[in-house]
Amino acid sequence: MSVSPAAPASGIRRPCYLVLSAHDFRTPRRANIHFITDQLALRGTTRFFSLRYSRLSRMKGDMRLPLDDTANTVVSHNGVDCYLWRTTVHPFNTRRSWLRPVEDAMFRWYAAHPPKQLLDWMRESDVIVFESGIAVAFIELAKRVNPAAKLVYRASDGLSTINVASYIEREFDRVAPTLDVIALVSPAMAAEVASRDNVFHVGHGVDHNLDQLGDPSPYAEGIHAVAVGSMLFDPEFFVVASKAFPQVTFHVIGSGMGRHPGYGDNVIVYGEMKHAQTIGYIKHARFGIAPYASEQVPVYLADSSMKLLQYDFFGLPAVCPNAVVGPYKSRFGYTPGNADSVIAAITQALEAPRVRYRQCLNWSDTTDRVLDPRAYPETRLYPHPPTAAPQLSSEAALSH
């Protein structure tokens, strides 16, 4: 049952926020939308509505499966009301152009049959945040249900990169100009957004006390390198690196893969780890690794990769594919699949100083900019259209 936001004793009503995402706020693995939601919960009543979950999710090993027993009920977690919407099936990208009419119909039906809980939460919201992906299908619904709500689109990823269905791409092109804010994690995403005046660059943030976390070191004596996350994970990197650098211990955290038979004894593989626990492994490493399996990664990852941001924050030299080196001095690029370039990049990282070159905002400052980027001129990607000077009538002009 939905509970309307209550006014505090002061009589000033706290704002009400709603986040729509294919993530769930309660999962151990955290993305940027989780940290933004943390900040929203400090500012007002906050709800998190989780989409794209059904019986099909079992086939893909969805990370929300441990929450299945709580589906279709409101659960309070760390000050946020959470709702995991489980349907019998959910729409998906069939990757078959001849099935596009069926695919479109699936998405339209899904968006047209929301649960009452979502409708109630939309009506009560002052601000609705849509994360890139399937949440796009519900923007039009939000506009109809609550025309007064501020609509914010958080582009955590480019839609073409995460292989959303054509319906979602076309729908976003249609509704983009009507949104109040489109907040991109990288300027490189702007080219595929069919709007300009409401488009801003707001990168990821870091925990305000991140530099105070992660002590003591989890490592024994010696040289240690760390890789965190599963995105496009390339085990072959560690097959090469572990043999070429036996003096380095490589720590692989949350790759989503087991131990590769080609790994040396100096590779330690960990399963999923809570975000706070990974900080020590990053903070005390000699260098960090972003082992993406291909150069065919989106250019915006140079700015948007959470692991690279955390390496940058701690001044860690980072080894990553050439495509995501970007303008960052502390990164050393290699070509995936090319052993010589992997070895050269690691050699450079081992010799590099530990210097923080990148300015990193905390999550509070980041959330300020996501909600109201116009208050921060540096976030604007396109020049503000000039205000037309008032036109004088011909009679007024002649009188001057």
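Sequential numbering from 1, following the chain as shown.
The backbone N, Cα and C atoms fix where each Cβ goes, glycine too.
Small disclaimer: the values here were computed from a predicted structure and weren't measured.
In the three-state DSSP reading, ASP157 (mutagenesis position) counts as coil. ASP157 (mutagenesis position) counts 21 other C-beta atoms within 10 Å of its own C-beta, drawing on all protein chains shown. Here the residue is the original one, but Swiss-Prot notes a mutagenesis experiment at this spot, ASP157 to Ala, Glu or Asn: Loss of catalytic activity. Loss of xanthan production.
The feature active site, proton acceptor is assigned by Swiss-Prot to ASP157, with experimental evidence given as support.
Less than 8 angstroms from the CB of GLU192 (mutagenesis position) sit GLY158, LEU159, SER160, each of them six or more residues away in the same chain. The note that Swiss-Prot attaches to the published mutagenesis GLU192 to Ala is: No effect on both substrate affinity and catalytic activity.
While the structure shown retains the original residue, Swiss-Prot records the mutagenesis experiment ASP207 to Ala with this note: No effect on both substrate affinity and catalytic activity. Cβ environment of ASP207 (mutagenesis position): PHE35, LEU213, ASN362, TRP363 lie under 8 Å away, each six or more residues apart in the same chain.
Under the DSSP three-state reduction, LEU309 (UDP-alpha-D-glucuronate binding site) is assigned to helix. Summarising the environment of LEU309 (UDP-alpha-D-glucuronate binding site), the number of other Cβ atoms within 10 Å of its Cβ, over all protein chains shown, is 19. Feature annotation from Swiss-Prot assigns UDP-alpha-D-glucuronate binding site to SER230, MET231, GLU272, MET273, TYR292, MET306, LYS307, LEU308, LEU309, GLN310.
MET231 (mutagenesis position) falls within neither a helix nor a strand when secondary structure is assigned with DSSP, and so counts as coil. Sequence-distant contacts (6 or more apart, same chain, Cβ under 8 Å) of MET231 (mutagenesis position) comprise TYR292. Quoting Swiss-Prot on the mutagenesis of MET231 to Ala: No effect on both substrate affinity and catalytic activity.
Among the mutagenesis experiments that Swiss-Prot reports, GLU272 to Ala is described with the note: 2-fold decrease in both affinity for UDP-GlcA and catalytic activity. Of all Cβ atoms in the protein chains displayed, 14 besides its own lie within 10 Å of the Cβ of GLU272 (mutagenesis position).
For the published mutagenesis TYR292 to Ala, Swiss-Prot gives the following note: 14-fold decrease in catalytic efficiency. 25% of wild-type xanthan production. Taken residue by residue with DSSP, TYR292 (mutagenesis position) is part of a strand.
Of all Cβ atoms in the shown protein chains, 22 besides its own fall within 10 Å of the Cβ of LYS307 (mutagenesis position). Among the mutagenesis experiments that Swiss-Prot reports, LYS307 to Ala is described with the note: 54-fold decrease in catalytic efficiency. 30% of wild-type xanthan production.
Here the residue is the original one, while Swiss-Prot reports the published mutagenesis GLN310 to Ala with the comment 19-fold decrease in affinity for UDP-GlcA but no effect on catalytic activity. 60% of wild-type xanthan production. Taking Cβ-Cβ distances under 8 Å and a sequence gap of 6 or more within the same chain, the neighbours of GLN310 (mutagenesis position) are VAL206, LEU210, VAL228, ILE279, ILE282, GLY288.
LYS307 (mutagenesis position) sits 15 Å from ASP157 (mutagenesis position), taking the C-alpha atoms as the reference points.
Long-range Cβ proximity for SER230 (UDP-alpha-D-glucuronate binding site), meaning a same-chain Cβ under 8 A and a gap of 6 or more residues, is found for GLY254, SER255, GLY256, MET257. In this entry, UDP-alpha-D-glucuronate is bound by SER230, MET231, GLU272, MET273, TYR292, MET306, LYS307, LEU308, LEU309, GLN310, whose most widely separated C-alpha atoms sit 19 angstrom apart. Its Cβ taken as reference, TYR292 (mutagenesis position) is surrounded by 21 other Cβ atoms within 10 Å in the chains shown. According to DSSP, GLU272 (mutagenesis position) sits in a coil region rather than a helix or strand.
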